[in-house]
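Feature annotations, reproduced from Swiss-Prot:
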- 161-353: domain 'DH' (DOMAIN)
- 409-509: domain 'PH' (DOMAIN)
- N351 to A: Loss of exchange activity (MUTAGEN)
Amino acid sequence: MKAFGPPHEGPLQGLVASRIETYGGRHRASAQSTAGRLYPRGYPVLDPSRRRLQQYVPFARGSGQARGLSPMRLRDPEPEKRHGGHVGAGLLHSPKLKELTKAHELEVRLHTFSMFGMPRLPPEDRRHWEIGEGGDSGLTIEKSWRELVPGHKEMSQELCHQQEALWELLTTELIYVRKLKIMTDLLAAGLLNLQRVGLLMEVSAETLFGNVPSLIRTHRSFWDEVLGPTLEETRASGQPLDPIGLQSGFLTFGQRFHPYVQYCLRVKQTMAYAREQQETNPLFHAFVQWCEKHKRSGRQMLCDLLIKPHQRITKYPLLLHAVLKRSPEARAQEALNAMIEAVESFLRHINGQVRQGEEQESLAAAAQRIGPYEVLEPPSDEVEKNLRPFSTLDLTSPMLGVASEHTRQLLLEGPVRVKEGREGKLDVYLFLFSDVLLVTKPQRKADKAKVIRPPLMLEKLVCQPLRDPNSFLLIHLTEFQCVSSALLVHCPSPTDRAQWLEKTQQAQAALQKLKAEEYVQQKRELLTLYRDQDRESPSTRPSTPSLEGSQSSAEGRTPEFSTIIPHLVVTEDTDEDAPLVPDDTSDSGYGTLIPGTPTGSRSPLSRLRQRALRRDPRLTFSTLELRDIPLRPHPPDPQAPQRRSAPELPEGILKGGSLPQEDPPTWSEEEDGASERGNVVVETLHRARLRGQLPSSPTHADSAGESPWESSGEEEEEGPLFLKAGHTSLRPMRAEDMLREIREELASQRIEGAEEPRDSRPRKLTRAQLQRMRGPHIIQLDTPLSASEV
């Protein structure tokens, strides 16, 4: 911070500074004579920094009392006359003389502030502390609301009472802001100016006043954006104040008044710091007394000013309740109820933060009482060295499985005697926390207790009372619900035993409740995250079934299919005119069933696949879109199982082979689409197996089902699809039967609560979805899928 020199150390800037310089310059001529009186001939003279005080001596001894100077006076500066001799050289450097020198300098500075006003601070300090001229020009209000409403005499008594309540809200807001300005314009500005000349350097303005400037900015914004416009509207229209106009501002109360969280968290420490400084620092006490007697303070005490923000933030619900009580209109009552709820919700948040801060302080104090962690006796120095990194107990760490806002608390402590095994009884000191029980032994030479047993987690602890009225058994279990250790506890009295058992049971119940709440909250957040992801990109993300649906679906699937974790890869397509459906040459899975097929030739399977893709968009849609495709109603098969992950395939396919070689079947136009899509199912299974996603011998398979779109009639007749010698014709399972079972499976796997499809036409991709599909993305599905979803 820029130093603020005395009047004789160069020209000062500003009107007030020039007055101070002129005022101090009148006594420059007497500085040497004053120094001669204080320091006779041959006596060591103080350096210029220490001679600063002597320039003000004539002022202090002359007309100081006549000008209303404080009665605090400096000791006679001529001690040699009273003692009849010279003062020893050590007296000049004594702490008592330095204090007297600073006290007199403080007196002179404060008197200067009273006469000429507070000197201007640097611009950066004025901006930080909200100190400036003309900043409160808009914070004005009339004496009564009746001056703004000409027709107040014709208003009902109930409406007048409502206006009085609203007017109290406005006037108290301005009064409160002015009191906040006392702390910055008078106390903070005076302290900073004194520190610029080397006084009260040990006092921290940031610790004393906290974030009061942020509170001032918050209330100015609240007035300019919420309260001020309502008042201006009444001034312009002459109509009564409308509480509905305040609704938008009060609904965002938590965001606007967020600086109050920090202030309320530190208000106790701030007030304790102010009391300590006044009790131990006489110079600061004199400065505070001068501020409290200043005309701008309005006789406000420092501690009263520091507690004002806490009182104001808790007064808003009372003011709004007063307006609600006198508002007969239903619309106004609804708005006021919403405003009150928003304010009270923010106050609950502040109370929770304050309570959490107090709990953390209490935990830190309790942790200071816990000493070393010595639960083992190492046999050698080498073992002790290796154990040392793991012999630290941090009680301030968060509790496992519990929300972060909950802090570990010390619930009970006391001396007991414990017995483990056949050893004798040992005097110990127990600490019962929210989630753990510590067995410690007090140390005679230190105030800390040494941990002598591993921490006993409450969720694994069992307390059993014994026949002895003073004893109970502590059983600590492992993860397998087996005994890990057991302690026989002897309490001083039956009352102590009952208290230990009761507090332990209450702590276990509270811990179990907190863990259950955190588990439910995490599940809700996870479900919300999945829903948001599906809503953002429904065409590229797989659907996420509910927890119950996932469990039931997993039970009906085979182990082979439950291990499939497919990867969906969307590659970038640089050709704008390229078709959305890839050809067979870009897929290593298709065309491999016929080894003799050339790479560049078009097999019948290739033509069949393109026709199927054109006819049924379900083969190109994502899993979520497949579930929205309407299905043709078919009578249910009573002999078919209720839940099947895929239809059964012919025996030849189950053994890993392909369909037999045979003459091309003769089918009608109705069976053309179904038979062709049945072959696509087998092709999909074989393609997945070749890629390593499926086992070599799958037992079930899924497909996309029969298309609801009719055939165009333009397809050409195809030849034999699968050619392999050594197989006979298998006719029992027809393609339409397989597709019917696939439809039933897809219908049974619909997500509960999903909306029914409204249109049977295929969906069209938007430009944004197309751009997302063109980028290189790799999406790993975290749910096991069947072959139809691969």
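Cβ atoms here come from the backbone N, Cα and C positions, even for glycine.
Heads up, this one's the original sequence, none of the swaps are in it.
According to DSSP, the secondary structure content of the domain 'PH' (409-509) in residues is 19 helix, 50 strand, 32 coil. Annotation note: N351 (mutagenesis position) sits in a helical segment as assigned by DSSP. The average per-residue pLDDT of the prediction over the domain 'PH' (409-509) is 94, rounded to a whole number.
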